[in-house]
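Undergrad: Sharing the features that Swiss-Prot gives for it:
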BINDING   Cys67, Cys70, Cys77, His80  Zn(2+) 1 binding site
BINDING   Cys107, Cys110, Cys148, Cys167  Zn(2+) 2 binding site
BINDING   Asp481, Asp483, Asp485  Mg(2+) 1 binding site
BINDING   Asp481, Asp483  Mg(2+) 2 binding site
MUTAGEN   Lys1246 to Arg  Impairs ubiquitination during transcription stress
Amino acid sequence: MVGQQYSSAPLRTVKEVQFGLFSPEEVRAISVAKIRFPETMDETQTRAKIGGLNDPRLGSIDRNLKCQTCQEGMNECPGHFGHIDLAKPVFHVGFIAKIKKVCECVCMHCGKLLLDEHNELMRQALAIKDSKKRFAAIWTLCKTKMVCETDVPSEDDPTQLVSRGGCGNTQPTIRKDGLKLVGSWKKDRATGDADEPELRVLSTEEILNIFKHISVKDFTSLGFNEVFSRPEWMILTCLPVPPPPVRPSISFNESQRGEDDLTFKLADILKANISLETLEHNGAPHHAIEEAESLLQFHVATYMDNDIAGQPQALQKSGRPVKSIRARLKGKEGRIRGNLMGKRVDFSARTVISGDPNLELDQVGVPKSIAKTLTYPEVVTPYNIDRLTQLVRNGPNEHPGAKYVIRDSGDRIDLRYSKRAGDIQLQYGWKVERHIMDNDPVLFNRQPSLHKMSMMAHRVKVIPYSTFRLNLSVTSPYNADFDGDEMNLHVPQSEETRAELSQLCAVPLQIVSPQSNKPCMGIVQDTLCGIRKLTLRDTFIELDQVLNMLYWVPDWDGVIPTPAIIKPKPLWSGKQILSVAIPNGIHLQRFDEGTTLLSPKDNGMLIIDGQIIFGVVEKKTVGSSNGGLIHVVTREKGPQVCAKLFGNIQKVVNFWLLHNGFSTGIGDTIADGPTMREITETIAEAKKKVLDVTKEAQANLLTAKHGMTLRESFEDNVVRFLNEARDKAGRLAEVNLKDLNNVKQMVMAGSKGSFINIAQMSACVGQQSVEGKRIAFGFVDRTLPHFSKDDYSPESKGFVENSYLRGLTPQEFFFHAMGGREGLIDTAVKTAETGYIQRRLVKALEDIMVHYDNTTRNSLGNVIQFIYGEDGMDAAHIEKQSLDTIGGSDAAFEKRYRVDLLNTDHTLDPSLLESGSEILGDLKLQVLLDEEYKQLVKDRKFLREVFVDGEANWPLPVNIRRIIQNAQQTFHIDHTKPSDLTIKDIVLGVKDLQENLLVLRGKNEIIQNAQRDAVTLFCCLLRSRLATRRVLQEYRLTKQAFDWVLSNIEAQFLRSVVHPGEMVGVLAAQSIGEPATQMTLNTFHFAGVASKKVTSGVPRLKEILNVAKNMKTPSLTVYLEPGHAADQEQAKLIRSAIEHTTLKSVTIASEIYYDPDPRSTVIPEDEEIIQLHFSLLDEEAEQSFDQQSPWLLRLELDRAAMNDKDLTMGQVGERIKQTFKNDLFVIWSEDNDEKLIIRCRVVRPKSLDAETEAEEDHMLKKIENTMLENITLRGVENIERVVMMKYDRKVPSPTGEYVKEPEWVLETDGVNLSEVMTVPGIDPTRIYTNSFIDIMEVLGIEAGRAALYKEVYNVIASDGSYVNYRHMALLVDVMTTQGGLTSVTRHGFNRSNTGALMRCSFEETVEILFEAGASAELDDCRGVSENVILGQMAPIGTGAFDVMIDEESLVKYMPEQKITEIEDGQDGGVTPYSNESGLVNADLDVKDELMFSPLVDSGSNDAMAGGFTAYGGADYGEATSPFGAYGEAPTSPGFGVSSPGFSPTSPTYSPTSPAYSPTSPSYSPTSPSYSPTSPSYSPTSPSYSPTSPSYSPTSPSYSPTSPSYSPTSPSYSPTSPSYSPTSPSYSPTSPSYSPTSPSYSPTSPSYSPTSPSYSPTSPAYSPTSPSYSPTSPSYSPTSPSYSPTSPSYSPTSPNYSPTSPSYSPTSPGYSPGSPAYSPKQDEQKHNENENSR
């Protein structure tokens, strides 16, 4: 550390962490001082004592003293270790258990393993690779081995013995007793007293000695390591002493110091050690030494771990337990989680938030005081030096200013104190720490950060006052409100971080959330309320207000729409004005129930080309809904436009609402008189019903529903009546409130409130419930002392019949408070529960990432999914779409899809096609069409197998319907004209498209299968939407439109593929954890509905994640075999066959009598039974009379239960007989007797003595018990109760459409899957249980995975949330990927073999680190946690790849360029269309068209329309053209703002500009200087213009007037295949489409991203081009000296040297026009002449 110089070079990163144990030698080698004294200070109490605990060699913690070892001050010296030599070895407390296990594995005399390869099981154990598992296996085998064998039987011949080198001694059984190990030896029988084993404490020396004798081979088998962790190192002989900086003392004044707990503990250890040494030295008695030794052991143990079970805690003088080393590391506040995984950070701010509707969606208002405090270090460059100088002049107190200047030497100048701040001359490369300013990207966050939308990047807007301001719509993802919430802001400190924030985290990019593939932001609050009022049919606005409103639209084009009403005065409808804020080209339609095209209620929604046609805009349209306006705009126009849309809508609507007004008050809750009367009647009626039911129940006339007790049935009825009354009253109130009612307006707009709020405010608050039941009796038999006992009336049990408006009575208020209190407690409990669940999920999935081979893997590289989500799509790019082929009848299907050119029924109407009449009867075409139709039928069959119930709404990429709509709009499809498409175009186009939809690229089988699976569903959708008949008949697309649709689908599909580096694990964990937080803890939705009770909500989620063996409510769902599903009788039969019925469940009473005479009875009721029975006696029974016992067991059965279970007395009696065979004599009454009685007597064997007879009644009691508990009368074990439920199942009818069929389903309590599956009459293929553990055990891991998924899905769906499939699938894949069920707990995923650092950051921190040390683990630091701990960039996201640098090429091609040259180059390369472009020499009088030839108007030549559109080239970029979108433009692939090389000035440099078709013979990349990046492309060369390689104004052969170069010359004719850039039909807006060049039709095979001639990185590369040779060393499109054909211009040629004077772009010898420079010129002229012919 001495004199270290400042360096800006980055430090090396940690590649791996090796764990191990310290050996005593190593401790001594590290140590700088031997510590001998427990004192810290010397006698003077001023200096640290030499050899004491604060020895000056250990490091200084006094800022006045230097460290004696490294001579550094307190700030620089990290501290140095010392050591204590212990008088006796002691156990390391963390390893006592392991030491015990090792002792049990090796011989306690010779140190040899007790078993070796001679033992078969041991051989298997030794073969285990994982050292921890191997150790566990060996220990299991060895711990029972009680002798160290000298020889063992040989394998070949068991009679012969083979020596194994053991010592033959017996082994002790070892017990852990506190901190000691106690051995007990069983003595040999030979030596006598076998009863008394020898007991003694195993001393540490003894164990240390044995461990030293274990051979390397043996301890390696036990999982230790020769170099890093030998077993003897688990026993401490030399203790390292941490340096004082780790245990600093605090000084109160000169003399008094307070020492740290560790120092205190170390002093104890030293004292104990010294006293032990003294005792040994003085030869003290054995027990004294033993005592001193155990004291030392205690101190060393509590120094490391002060929470040892069964050990007293070491206390401070104050009585507070000492904080041990272990306590410093573990837990949330500990070192790992508290200081390494998460730390407090600089450059952050926190304050209260408030709303501001005038900010843009992605802005954040930052108070000026914060903006002046937070800084960003900006590097001084030529471009910003003036600005930064001004900031430095402004200084730290004026915004915008700067706080520090950092020189390139690393020195900081603090501008607060700098005298000469004004005249600091900034130098390039210095840094200025400037204040944050407008539009800086910052990270904004609100805790708890439950999902990735809780941290987003905003743009700064510096504003006055002291709170953060944010747009209202961005509050929902943060879950923020303005009632005092605070939020945090973090300022990025490097350009890379800024780039990541603005390109990855920016708010607009998060609008559509991957959690449920829908937007997570929408219009909220007053804007939402106002937007509904604004778009009502009767909202009209006058001219003055319209003008004001239009001014509020930020990008209004200045055109006032035509008013909707002209006379008597012009009026504009609200819909019109709102439409101005919606971008053009947006289509949206939604039909609510009962919407026609002109719905009287104005419900539904239709937006065409950004104009609202009908429908009131409310939450369904502009809320965060799937397929709403926000979603569509993001998908169609890109995130930036969508973010703008939020602002536009808010500004317009808020302005209107401000002037229109909206307020709500108590009057809005009042319903009119007649309604109130009706409400009162409704409630009275319900109370009367309840009274009737109560009377019925008291008179015992109520029948219990199946599976419920009588009381449950009664409660169920009461609650049902009361809830119905409340809902009915609420509906009355709601219907009565007018549409003008303000509360109702808020509910209808969706901005606040719901139906239930109206009902409770105006009508009736309703039944209060606690734990899902009515209020229970808390006092004796009553709820409150104000009621009489046993009062079950609604008032007494918590029914509140008043509304909030009328006010509650005291009793009602009390019950209401009870219900409310429960809600609060529930919320508090839930927050803790779900927080822990979320943490476990995140830690279990944190390292799962999509890799560059599209697999989803964890940090070990284990494959979790071969392709993410099984389709490789990014969840944010997916939308719910319906697969059309699945529904409808067969006839309708055929009508919609079948085309038969040979048959008049299914032929196409000839008027649809221009070639309509020619194709009828065309057999070749018919073959294509039949193939298409067969495939569609196959799809239909396949989809019906997958989506059994015919519901085929599934989230898929690329909204095809919208692309078709856009095409119809863009190409002005006329539904009356025939199309110029041919059937072949359609069928083959769709076929080619399917082949181009590549998610995975590769030839091997696994990849091919995964690729096929990934696109299967999407291809089904594609084929159904683009079937020939639909394209021609429904959509009426033209050839141009159809091609556009295809290329668009492909581009959007490829854009939807998930990006490698995406951390999908955390995404999945958050997507499941976040809805869990919104879940109610215990869901009582099914309060007493007659069905099985199912755990749901958070408790069920906990069960699933813990893989709980005993669930609260295990249950089976049993379906009947096909054919009998609707048969109720059959269902009853099966119910009784599987419901488990014990004798106990049908018995009312059981009694024991002394009834000595078997032939008669003392019980009068039973005489009939006996007489009846004895009239039918057989011989055997006669004989048994004498042996029958006088004690009688008499059972009375329950007739109702017997009937319910469908049992007869005979069956029960025979079952008892069967169980006890001849030991019991049983008789029973008839089935129709008054009472059902069974009488049993024990039959005694003849040889019974009197003594036994006396105990017979006891024996009978035991028999009675056995009978009632164990006798199963019928059914399957564990199936406690079976409920029959009737469900409707959707099945395809014979005609093909889906119809509902009722079926009976049995729901059970209890599970016994394997048994129930064998019961005849059920459908074993459909049986299901919610216990996925059983499913896995019976049906295997794949079935288990499916069941686990279904359970997770049900928990989340039960709450009404929706989470995309891939997140839950990833979770269940992780849980099942090991082949068993891995729970999301410390016993599950945290036992896997991921890195120790990663595991210790979850739970059991210290134990995991001990284990890692003992087994010498190596952590390769590929996980997230490891890199967070080490403070490194983790290999995820933008850090997931490496960059390879070709160093040779670097040296070769580094041009020496001045800064100005770079500037000019940039200017030209990226600035299209500008005369001032740096690449033009102003002296040249060249026409614009010639300069940038491709810019000729595309629409001019209609017959040859080159653009996709009829718009001229000048329209490029306007909103009307389909190419005007942002980076997400759904147009040609790669064309958009973000496309790197597209610039009209560099046609050869654009992957999307095919007009330079390399296949055209006259084009050859011979122009040495045609590349914007080439240095020779410089304005300093006057003789060069990009249109011709050999252009020189002085050359007579090239002048616009010369006949050989005239746009009309045949060589440039637009129809010629040479397709020159000057040809009028080439337009930059038609990047991939040119009707005349056969080689460039997007559907032609040569235009395919995979075809070799198309590669975006090498625009001029084409194997067919004659002048291209792959062997040319200098060919590289980016190389500054790129020209494959010129031999004299090859960087490898000997005379090439950038520094040589002959190579200078300005030298006259270097002129592209000079003949000497173009060796290929003649050849080229020759080519041109050839072409012109």
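Using the three backbone atoms N, Cα and C, a Cβ is placed for every residue, glycine included.
This is the original sequence, none of the listed changes applied.
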Undergrad: Taking the Cβ of His80 (Zn(2+) 1 binding site) as centre, how many other Cβ atoms lie within 10 Å?
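TA: The Cβ of His80 (Zn(2+) 1 binding site) has 22 Cβ neighbours within 10 Å.
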Undergrad: For a quick check of packing: other C-beta atoms within 10 Å of the C-beta of Cys110 (Zn(2+) 2 binding site), how many?
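TA: Its Cβ shell of radius 10 Å holds 15 other Cβ atoms.
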Undergrad: Roughly how many Å lie between the Cα atoms of Cys70 (Zn(2+) 1 binding site) and Cys110 (Zn(2+) 2 binding site), rounded to a whole value?
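TA: On Cα coordinates alone, these residues lie 46 Å apart.
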Undergrad: Nearest to Cys148 (Zn(2+) 2 binding site) in three-dimensional space, by Cα, is which of the binding-site residues Cys67, Cys77, His80, Asp481, Asp483?
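TA: Nearest by Cα distance to Cys148 (Zn(2+) 2 binding site): His80.
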Undergrad: Taking the centroid of the Cβ atoms of Asp481, Asp483, Asp485 (Mg(2+) 1 site), which other same-chain residues have Cβ within 8 Å of it?
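TA: Here the nearby residues are Ile353, Ala480, Phe482, Gly484.
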Undergrad: Can you grab the distance from Cys110 (Zn(2+) 2 binding site) over to Cys67 (Zn(2+) 1 binding site)? Cα atoms, rounded to a whole Å.
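TA: Per the Cα atoms, Cys110 (Zn(2+) 2 binding site) and Cys67 (Zn(2+) 1 binding site) stand 48 Å apart.
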Undergrad: Applying the rule Cβ within 8 Å of the centroid of the Cβ atoms of Cys107, Cys110, Cys148, Cys167, what extra residues of the same chain belong around the Zn(2+) 2 site?
TA: Met108, His109, Gly111, Lys112, Gly166, Gly168, Asn169
Undergrad: Out of these binding-site residues, Cys70, Cys77, Cys107, Cys148, Cys167, which one has the fewest other C-beta atoms within 10 Å of its own C-beta?
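TA: Ranked by other Cβ atoms within 10 Å, the binding-site residues Cys70, Cys77, Cys107, Cys148, Cys167 bottom out at Cys167.
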Undergrad: Looking at the binding-site residues Cys107, Cys167, Asp481, Asp485, which has the shortest Cα distance to His80 (Zn(2+) 1 binding site)?
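TA: Of all the candidates listed, Cys107 is nearest in space.
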Undergrad: So among the binding-site residues Asp481, Asp483, Asp485, who's got the most Cβ atoms within 10 Å?
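TA: Counting Cβ neighbours within 10 Å, the top one is Asp485.
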Undergrad: Tell me, how many other CB atoms lie within 10 A of the CB of Cys67 (Zn(2+) 1 binding site), whichever protein chain they belong to?
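TA: Neighbour count, Cβ to Cβ under the 10 Å cut-off: 25.
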Undergrad: Taking 8 Å from the centroid of the Cβ atoms of Cys67, Cys70, Cys77, His80 as the cut-off, which other residues in that chain fall inside it around the Zn(2+) 1 site?
TA: Arg57, Leu58, Gly59, Ser60, Gln68, Thr69, Gln71, Glu72, Pro78, Gly79, Pro243
Undergrad: Pop the Cα-Cα gap between Asp485 (Mg(2+) 1 binding site) and Cys67 (Zn(2+) 1 binding site) into the table, whole Å please.
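TA: Distance (Cα to Cα, whole Å): 48 Å.
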Undergrad: Measure from the Cα of Cys167 (Zn(2+) 2 binding site) to the Cα of every one of the binding-site residues Cys77, Asp481, Asp483, then give the nearest.
TA: Cys77
Undergrad: For Cys77 (Zn(2+) 1 binding site), identify the closest of the binding-site residues Cys107, Asp481, Asp483, Asp485, judging by Cα separation.
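TA: Spatially nearest to Cys77 (Zn(2+) 1 binding site) by Cα position is Asp485.
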Undergrad: Please report the distance from the Cα of Asp485 (Mg(2+) 1 binding site) to the Cα of Cys107 (Zn(2+) 2 binding site), rounded to the nearest angstrom.
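TA: About 66 Å separates the two Cα atoms.
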Undergrad: Whole-number Å only: compute the distance from the Cα of Asp481 (Mg(2+) 1 binding site) to the Cα of Cys107 (Zn(2+) 2 binding site).
TA: 69
Undergrad: Quick one: Cα separation, Asp483 (Mg(2+) 1 binding site) versus Cys107 (Zn(2+) 2 binding site), in Å?
TA: 71
